[in-house]
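S.K.: If you scroll down you'll find the structure; I have some questions about it.
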Amino acid sequence: MTEKYRPVRDIKPAPAAMQSTKQAGHPVFRSVVAFVSVLVLLVSGLGYLAVGKVDGVASGNLNLGGGRGIQDGNAADGATDILLVGSDSRSDAQGNTLTEEELAMLRAGDEENDNTDTIMVIRVPNDGSSATAVSIPRDTYIHDDDYGNMKINGVYGAYKDARRAELMEQGFTNESELETRAKDAGREGLIDAVSDLTGITVDHYAEVGLLGFVLLTDAVGGVEVCLNNAVDEPLSGANFPAGRQTLGGSDALSYVRQRHDLPRGDLDRIVRQQSYMASLVNQVLSSGTLTNPAKLSALADAVTRSVVIDEGWEIMSFATQLQNLAGGNVTFATIPVTSIDGTGDYGESVVTIDVNQVHAFFQEALGEAEPAPEDGSDDQSADQAPDLSEVEVHVLNASYVEGLANGIAAQLQELGYSIAETGNAAEGLYYESQILAAEEDSAKALAISEALGGLPIVANSSLDDNTVIVVSAGDYAGPTAEANAVTSSTVGQPGADVGEPIESPEFDAGGDGPRCVN
């Protein structure tokens, strides 16, 4: 174990969801929450896209293939995973530098850094019945293969700057083209980092800049929020009294960007963002915004100026899918952390995490993991158990975690299995952990799946009944022996503060007003 990878204490369990907090609005929209409004506005979904109001949304040239796991509009794993990003950018979606007047609206200073201070993974099932939105703190400390240990909000900028330098060396001089191509590299780097951290495959990408946030908020006439206490924090420009109030675009941006002088820092800022988005949906869906031509025009202009989505995303069909979410359930959550006052390699303050625990959290939160059976509940009796000596197991590593296949193989050997081979999977062939067997209901494969935490079994007709291939990708969160290197995926030195166990609320569009927050 190298010095930069230090042991970490047991992670604090992720907070349970508290009782749903009602938001003001017409009852028909009671279960339509922040997620819907953000995607509706950012990717021109319901309403104005459906009637052709927006046709100029920028598309990033991202290697998502129109959604890696999307076929005929449906995700192969049953749900679409979207990476939603708020970029601290001083240029628009077309790469043009913002005007002095527009920069003044942002209250964010003149320094160009392209940090991604809002990172959220959103899962929408194919039937549109529910959705889960998981926030990733901006200071989450990760290991990147190209740039080492760093905060996740700096990944975008690191890859963007490197690509920009390469393009300039190649003779590119057009500023707009430079900016656009460099940003695409930043997006690719962030997509890979989020996939490694969460263990999921990103199907689609949506990004909005600071200007877009201001313009979208102003387009709907402002958003109502509520504060527990008055705040005056000059770094973000947040200067608001306690209680309920309606904020315009610039003030709303300060409201969701403040993290200093808050009890839990970035974690409280995430709560603000989630509460703001819940109020936004009420403003959009209960005030006739989508039937107001003037507001639709303003929304269309805001989207065109500041929103980027991945190339190949069929927005029209996705908008139709979102309409079914009105009667469903949307939940907000935040990834579990090991501390909020950790220390990075250069002494900087960071949020520390354990990748294994984050993978497990996403499997449970996004409905990908089956709960472990209770003692005595296993349906397979002793006389039905397969003869371990007959099983030939191959273990392939399709992740970035060095030694993962060896750790899994050692775990299976301890259980009595014969390991025929360990090695690396062909690059790009597998994105999710799985077990390959002759048949999906193979008793031998089922036994190995149970031993490894419930990995899905995929039938492969080229295999005989005694051969099983275990593929461990970035989402693997099952057991391993100590021979693996999964524990080395924790970086930074955890601090003493794991944050107060404040429950994550579920928001809906009903009730008497916005939830008051710190």
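Cβ atoms here come from the backbone N, Cα and C positions, even for glycine.
Heads up, this one's the original sequence, none of the swaps are in it.
Note that the structure is a prediction, hence the values are computed from the model and not measured.
Heads up, here are the entries from Swiss-Prot:
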type: MUTAGEN; residues: D88 to A; note: Does not complement the growth defect of the lcpA-silencing strain
type: MUTAGEN; residues: R138 to A; note: Does not complement the growth defect of the lcpA-silencing strain
type: MUTAGEN; residues: R257 to A; note: Does not complement the growth defect of the lcpA-silencing strain
S.K.: If you count Cβ atoms within 10 Å of each one, which of the mutagenesis positions R138, R257 comes out on top?
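M.R.: By the 10 Å Cβ neighbour count, R257 comes out on top.
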S.K.: Just the number: how many Å between the Cα atoms of D88 (mutagenesis position) and R257 (mutagenesis position)?
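M.R.: Counting only the Cα atoms, the answer is 10 Å.
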S.K.: Rounded to a whole number, how many Å is the Cα of R257 (mutagenesis position) away from the Cα of R138 (mutagenesis position)?
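M.R.: Distance (Cα to Cα, whole Å): 11 Å.
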S.K.: What does DSSP say about D88 (mutagenesis position): helix, strand or coil?
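M.R.: Once the DSSP labels are grouped into three classes, D88 (mutagenesis position) ends up as coil.
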S.K.: For D88 (mutagenesis position), just count the other CB atoms lying within 10 A of its CB, please.
M.R.: 22
